[in-house]
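Features of the protein shown, as given by Swiss-Prot:
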- Cys43 to Arg: In strain: cv. Ag-0, cv. Br-0, cv. C24, cv. Ct-1, cv. Edi-0, cv. Kas-1, cv. Kin-0, cv. Landsberg erecta, cv. Ll-0, cv. Lz-0, cv. Ms-0, cv. Mt-0, cv. Nd-1, cv. Nok-3, cv. Oy-0, cv. Sorbo, cv. Van-0, cv. Wa-1 and cv. Wassilewskija (VARIANT)
- Ala83 to Gly: In strain: cv. Se-0 (VARIANT)
- Ile120 to Thr: In strain: cv. Br-0 and cv. Mt-0 (VARIANT)
- Val154 to Phe: In strain: cv. Ag-0, cv. Cvi-1, cv. Edi-0, cv. Ll-0 and cv. Nok-3 (VARIANT)
- Lys158 to Asn: In strain: cv. Ag-0, cv. Br-0, cv. Cvi-1, cv. Edi-0, cv. Ll-0, cv. Lz-0, cv. Mt-0, cv. Nok-3 and cv. Van-0 (VARIANT)
- Met159 to Ile: In strain: cv. Nd-1 (VARIANT)
- Glu161 to Lys: In strain: cv. Lz-0 and cv. Van-0 (VARIANT)
- Arg192 to Trp: In strain: cv. Kin-0 (VARIANT)
- Gly222 to Val: In strain: cv. Ll-0 (VARIANT)
Amino acid sequence: MMSFTTSLPYPFHILLVFILSMASITLLGRILSRPTKTKDRSCQLPPGPPGWPILGNLPELFMTRPRSKYFRLAMKELKTDIACFNFAGIRAITINSDEIAREAFRERDADLADRPQLFIMETIGDNYKSMGISPYGEQFMKMKRVITTEIMSVKTLKMLEAARTIEADNLIAYVHSMYQRSETVDVRELSRVYGYAVTMRMLFGRRHVTKENVFSDDGRLGNAEKHHLEVIFNTLNCLPSFSPADYVERWLRGWNVDGQEKRVTENCNIVRSYNNPIIDERVQLWREEGGKAAVEDWLDTFITLKDQNGKYLVTPDEIKAQCVEFCIAAIDNPANNMEWTLGEMLKNPEILRKALKELDEVVGRDRLVQESDIPNLNYLKACCRETFRIHPSAHYVPSHLARQDTTLGGYFIPKGSHIHVCRPGLGRNPKIWKDPLVYKPERHLQGDGITKEVTLVETEMRFVSFSTGRRGCIGVKVGTIMMVMLLARFLQGFNWKLHQDFGPLSLEEDDASLLMAKPLHLSVEPRLAPNLYPKFRP
């Protein structure tokens, strides 16, 4: 049998020796500091693959691309819905079971509410100042309270409805202008433009990020906005990386293993270079120059909040960190959901026919669909749910960290374990879903499909949309609005068909990103009266 070290290129020998030495010291410290436990059933770890001395499963993780593939193949070989991987003494617990996922985010929610403290998280959150990636504690609770009660309140979201409607109209204007020029629509790109523009409107009150306010008259992004959007996705793609450095970070920080430290630092700095001048200018306006006549967007809301003593509640640095987090959290889900949903509808014309029938019955063709129509668009929401189930935007829910020793599925979970709930492992699990790879929106309808409203939230963890528990997404309302409005406006406004120059429809999935391996390029034709198509509004 060939040894692991002889199969590695020479430069990795040195790195391996260093990792082995540091991991040995780390593991020894963990063993010595861990209290002695009796060997009963509650102390048995979940099943896992055999590992190397000291390093555990770290070498296999290091050599596998994409990293998520290693977890998936190992669990398949082990024939288990919960597994334990040993990365130099750090336990990574992976979950494919809805029952165990519910236990994790309900019964054990308090035990598992922490986040791993990683370089990527620290960089994006500017030393953990934002909510979503901060460790469980005072800062997390403060930012969650602010966002829940103010930023995502019914009052604030209603205030921003006009801004979202502008971008829903701009979406239609953009597609219509492409039809007039006989251009092919890149569904992924267009959906990302919509998500970006809506997020910028709600966050900063404008879609442009430069003072020059340069834009085209048809809805395209300017060069600065394109670059901003690009680096937002570059930053997002750093999460999660499952880099070996995540598990032995104490010793590998600064070594730029996998290049992830350099990537996340460079891209975060560029995102901030666009965001921060807007924030600094607005902070000065509100806190030094008397402010504006009224609060108009999320940034205004953050800046003007005060505590019971009249002191400003959120610091400028906290605002900046939270704005970066909002940027990377708000755009990818609607775009990914839109591309896959439209692709599945073109593959299954009967599903498309039912969706159009619902739109024509609920909204008609004499006006554009509005946010107020969303509660009545159950079939469209069922389509969005089915896409969430079978085509998630990421392999895993953002990692949780065990704050103390606990149990899951009857197995012992040590303090400090990283908890990874697999999205495809739930949504495509034949133990949970009949014919899991068949796209069938009807499975999400109850009764006649009309009486009981469909929501995008899946509280039973049979698949993951917005997660749940203390770390669940608190932007469910606005996320639902963005997703359903994007799909509804696309379908109501246009007939879609494959473009002859791009070959047959392919729903093949990229194994690393879970995106369509081949971006969806379509031709469009208007299906409404010409006077209903709005003009672009900057």
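Here, residue 1 is simply the first one shown, and the rest follow in order.
Including glycine, each Cβ sits where the backbone N, Cα and C put it.
No substitution from the list is modelled in this structure, which keeps its original residues.
On the structure: features taken from Swiss-Prot.
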residue : record           : Cβ within 10 Å
Cys43   : variant position : 13
Ala83   : variant position : 22
Ile120  : variant position : 24
Val154  : variant position : 8
Lys158  : variant position : 10
Met159  : variant position : 18
Glu161  : variant position : 14
Arg192  : variant position : 23
Gly222  : variant position : 17
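Taking CA atoms as the reference points, Lys158 (variant position) and Arg192 (variant position) are 23 Å apart. Under the DSSP three-state reduction, Gly222 (variant position) is assigned to coil, being neither helix nor strand.
Among the variant positions Ile120, Met159, Arg192, Gly222, the residue whose Cα lies closest in space to that of Cys43 (variant position) is Ile120.
Note on proximity: of the variant positions Met159, Glu161, Arg192, Gly222, the one nearest Ile120 (variant position) is Arg192, by Cα distance. Here Gly222 (variant position) is compared against the variant positions Ala83, Val154, Met159, Arg192, and the shortest C-alpha distance is to Arg192. With respect to Val154 (variant position), the closest of these variant positions in Cα terms is Glu161, chosen from Ala83, Glu161, Arg192. The separation of Arg192 (variant position) from Met159 (variant position), Cα to Cα, is 23 Å.
Distance from the CA of Ala83 (variant position) to the CA of Arg192 (variant position) is 35 Å.
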